[in-house]
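Have a look at the structure below, then the notes.
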Amino acid sequence: MGLCFSSAAKSSGHNRSSRNPHPHPPLTVVKSRPPRSPCSFMAVTIQKDHRTQPRRNATAKKTPTRHTPPHGKVREKVISNNGRRHGETIPYGKRVDFGYAKDFDHRYTIGKLLGHGQFGYTYVATDKKTGDRVAVKKIDKAKMTIPIAVEDVKREVKILQALTGHENVVRFYNAFEDKNSVYIVMELCEGGELLDRILARKDSRYSERDAAVVVRQMLKVAAECHLRGLVHRDMKPENFLFKSTEEDSPLKATDFGLSDFIKPGKKFHDIVGSAYYVAPEVLKRRSGPESDVWSIGVISYILLCGRRPFWDKTEDGIFKEVLKNKPDFRRKPWPTISNSAKDFVKKLLVKDPRARLTAAQALSHPWVREGGDASEIPIDISVLNNMRQFVKFSRLKQFALRALATTLDEEELADLRDQFDAIDVDKNGVISLEEMRQALAKDHPWKLKDARVAEILQAIDSNTDGFVDFGEFVAAALHVNQLEEHDSEKWQQRSRAAFEKFDIDGDGFITAEELRMHTGLKGSIEPLLEEADIDNDGKISLQEFRRLLRTASIKSRNVRSPPGYLISRKV
């Protein structure tokens, strides 16, 4: 799917690059977004400026933007939604029964118009029975000229159904249809867009305390989506509405028109999103849930300083900034912003998605968590994925990770402590097979059979007592790439300390005998050593050990663990 953005020349941001020497105007936003599907139909061009524009006052879908990466300037085909197949007289959407209720007119009365676009309109409506006011998106079936347009509508309804009940997602009530239209009935949000509140603030900035409250709510949405195997793909201030005009009103995510489901380990290869918020890996056509976290990092940066972290006069220029440059944390007001806030934003704007904080990890960060409750932190899908991968690692890789886990301090383990506590339901300090089953066998994008869950617990349970304690959990759940990216000096220290647990004589190498002594493995140890011995000198150097820790999947090298192993002690 292709993307095309509104002209970046009309937008402003934070001047960082030497190629952009001119000061930026105040934060304003131009939205000009050709619609992707009937679910994303707000196609009007709006100049956002707090001096002249009224606030939005209801739940209304806005068309997500599509763009092209700077390299190659390749634009993908976009099928015209107004075109029809040769000989086709009835639009595809009018020939399809969506399976939705057919009694909309009997249940609701349409009121004032809230917004409109190429595919339809959004209205205030009233429930005839209860008198409750709702938002109704009316989508014209005649505009659904191709099957994918119908699938987009069905997918968005499915997503809204899945997320309904989350405190920070606009509530879905029902979907209806008649011969001409589809009606999506949702919660009415009358507090306006997050974007409008940013623009209304002095210098378009939030206080740190207020910004943290907003960011925490966005992260909760992202974490819930990711746990369900869903990526929002268009996180930006325009897609968050306040329930009411009250200052402490909850924030509600809306516009899931670009959202899609993804299986663990898979990537999206199309380019979707909005220029200022798009992640580097999206432009490289290899994106996943991490891209949502990047977008929240951009929003966090804007909330704190009133400027965009990546800016240029053209869209291609913005993309180059995103791919090559780092955000500026030196100019005002950053010197007056807390180190904790800066650390948080930096860890969300890491260009390598593997080293970026996950949404659930970010919720454990001290800057966001202050005033929050650990019980509010959801299970991190990446932690569950790491545990699933741990069983696939060779014995040597598992032992190395256990050694590394013992070198980390409480601050470094704060997010994993939250995750452990979330899985340890009975709070007895260990994870049982049943608790592991509850965490791994839920309605995730994948469901594991009981035998598979037992296999994972057995692999993590290094002392074979039938439970997983916190140390064992850390070894299996660690994000090694993050350790190195966030603090390279600490990474050097921690990885060396882990290496020295194997290097018993302190000569700077791990020999086969030292490997046997540390692991307690019986039988031939050479196959295990050869796995990490890149230069084939019969021993493992510190550099080779670090490479072992970084390697994604050691078993892909087809090295078999020695038979008859026996774990003599816990690492």
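Positions of Cβ are set from backbone N, Cα and C atoms, glycine also.
What you see is the original sequence, not a version with the noted changes.
DSSP gives L114 (ATP binding site) a strand state. Among the features that Swiss-Prot reports, ATP binding site is placed at L114, G115, H116, G117, Q118, F119, G120, Y121, T122, K137, with the record citing sequence analysis.
E514 (Ca(2+) 3 binding site) falls within a helix when secondary structure is assigned with DSSP. The number of other Cβ atoms within 10 Å of the Cβ belonging to E514 (Ca(2+) 3 binding site), over all protein chains shown, comes to 20. Look at Swiss-Prot and you will find D503, D505, D507, E514 tagged as Ca(2+) 3 binding site, backed by sequence analysis.
Marked as Ca(2+) 4 binding site by Swiss-Prot: D533, D535, D537, K539, E544. Of all Cβ atoms in the shown protein chains, 10 besides its own fall within 10 Å of the Cβ of D535 (Ca(2+) 4 binding site).
According to Swiss-Prot, the domain 'EF-hand 2' annotation covers 448-483. Same-chain residues lying 6+ beyond the ends of the domain 'EF-hand 2' (448-483) with a Cβ under 8 Å from its Cβ atoms: 352, 354-358, 361, 382-383, 386-388, 390-391, 398, 401-402, 404-406, 408, 412-413, 416-417, 419-420, 423, 429-433, 436-437, 440-441, 490-491, 494, 549-550, 567, 570-571.
According to Swiss-Prot, the mutagenesis experiment G2 to A carries the annotation: Loss of myristoylation. Loss of plasma membrane localization and relocation to nucleolus and chloroplasts.
Experimental mutagenesis is annotated in Swiss-Prot for C4 to A, with the remark: Drastic reduction of plasma membrane localization and strong increase of nuclear localization.
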Candidates L114, H116, G120, D533 (binding-site residues) - the one closest to E514 (Ca(2+) 3 binding site) by CA: D533
Least surrounded among the binding-site residues, given as D503, D507, E544, when other CB atoms within 10 Å are counted: D507
Confidence summary for the domain 'EF-hand 2' (448-483), mean pLDDT rounded: 90
Residues flanking the Ca(2+) 3 site, with Cβ no more than 8 Å from the Cβ centroid of D503, D505, D507, E514 and excluding those residues themselves: F502, I504, G506, G508, F509, I510, T511
Three-state composition of the domain 'EF-hand 2' (448-483), taking helix and strand from DSSP: 23 helix, 1 strand, 12 coil
Assigned element (helix, strand, coil) containing E544 (Ca(2+) 4 binding site), judged by DSSP: helix
